[in-house]
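Undergrad: Pulled these from Swiss-Prot:
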- 35-129: domain 'SH2' (DOMAIN)
- Arg61 to Lys: No change in BCR-induced NFAT activation (MUTAGEN)
- 164-259: domain 'PH' (DOMAIN)
- Lys173 to Leu: No interaction with 3-phosphoinositides (MUTAGEN)
- Arg184 to Cys: No membrane association (MUTAGEN)
- Lys197 to Glu: No membrane association (MUTAGEN)
- Trp250 to Leu: No interaction with 3-phosphoinositides (MUTAGEN)
Amino acid sequence: MGRAELLEGKMSTQDPSDLWSRSDGEAELLQDLGWYHGNLTRHAAEALLLSNGCDGSYLLRDSNETTGLYSLSVRAKDSVKHFHVEYTGYSFKFGFNEFSSLKDFVKHFANQPLIGSETGTLMVLKHPYPRKVEEPSIYESVRVHTAMQTGRTEDDLVPTAPSLGTKEGYLTKQGGLVKTWKTRWFTLHRNELKYFKDQMSPEPIRILDLTECSAVQFDYSQERVNCFCLVFPFRTFYLCAKTGVEADEWIKILRWKLSQIRKQLNQGEGTIRSRSFIFK
């Protein structure tokens, strides 16, 4: 009996969560999967894929939501999207497909599946991101070492980092002077919301600094469906999504961004500079 059949037989008698979370021999096949990253966090997955991945890079990791549920993190053009993978105890569910074994699940990815979400963004899963990457063992020598502050304690040493929280997709935007509606490609990264003429445009039309935004909310004043607005001191931007689900996703992540910005401001963590630039 081959290794795959042996482990497949074990899969039918093991608790579903054990197959994915245990570190002993019962989860050998999963641990041998080079692009399974275990308990890698959502933030770390986004940082890895954005900094060192490319369009179509992906990795599998444990979900922090519930046992038996896992996340496939996928690098799109300027964002990272996350999709659920579920092990039911008898099969693996991903997207519209269900796989009776881990072998079939992995084989599906070997054939570079095409997937799309509510935003309409299509992605080909081409590049599994490895858990282990070779790096040179080179270290720098410390030549200068002094303290820039005095009298501080461990209570003053608070680790901080901005969330990446990326999203991208087409939205229809109302013009500022001429109130016509045009479809633009939007990208959200850190505290910047950029919009471009289309997905292939190298330079944004405008960068909106979300630290200046006071509110994000559904809007019913424009006689359009799936519309929401971003309120800035200098202007209110009206945007429309193709579906209600997509509009809700944008509102949720933008509101979450604003809550994180306010939290940082209230805690006095760093200086956030204003960067609302108009290029054309």
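Just so it is clear, glycine is given a Cβ too, placed from its N, Cα and C backbone atoms.
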Undergrad: Rank aside, I only need the closest one: which of the mutagenesis positions Arg61, Arg184, Trp250 has its C-alpha nearest to that of Lys173 (mutagenesis position)?
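TA: Considering only the listed mutagenesis positions, the nearest one is Arg184.
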Undergrad: Can you give the mean pLDDT for the domain 'PH' (164-259), rounded to a whole number?
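TA: That region's mean pLDDT is 92.
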Undergrad: State the count of C-beta atoms found within 10 angstroms of the C-beta of Arg61 (mutagenesis position), not counting that atom itself.
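TA: Taking every protein chain into account, the count is 22.
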Undergrad: For Lys173 (mutagenesis position), just count the other CB atoms lying within 10 A of its CB, please.
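TA: That number is 19.
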Undergrad: From the mutagenesis positions Arg61, Arg184, Trp250, pick the residue whose C-alpha lies nearest to the C-alpha of Lys197 (mutagenesis position).
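TA: Smallest Cα separation from Lys197 (mutagenesis position) among Arg61, Arg184, Trp250: Arg184.
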Undergrad: What is the interatomic distance between the Cα atoms of Trp250 (mutagenesis position) and Arg184 (mutagenesis position), given in whole Å?
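TA: Distance between the two Cα atoms comes out at 14 Å.
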Undergrad: Take the Cβ of Trp250 (mutagenesis position) and count every other Cβ within 10 Å, whichever protein chain it belongs to.
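TA: There are 23 of them.
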Undergrad: Please report the Cα separation of Arg61 (mutagenesis position) and Arg184 (mutagenesis position) in Å, rounded to an integer.
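TA: Cα-Cα, rounded: 32 Å.
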Undergrad: Check each residue in the chain of Arg184 (mutagenesis position) that is at least six apart in sequence and keep those whose C-beta is under 8 Å from its C-beta; list them in sequence order.
TA: Tyr170, Leu171, Thr172, Lys173, Tyr195, Phe196, Lys197, Asp198, Ile205
Undergrad: Quick one: DSSP breakdown of the domain 'SH2' (35-129) into helix, strand and coil?
TA: 20 helix, 36 strand, 39 coil
Undergrad: With DSSP assignments reduced to helix, strand and coil, which class does Trp250 (mutagenesis position) get?
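TA: The three-state answer is helix.
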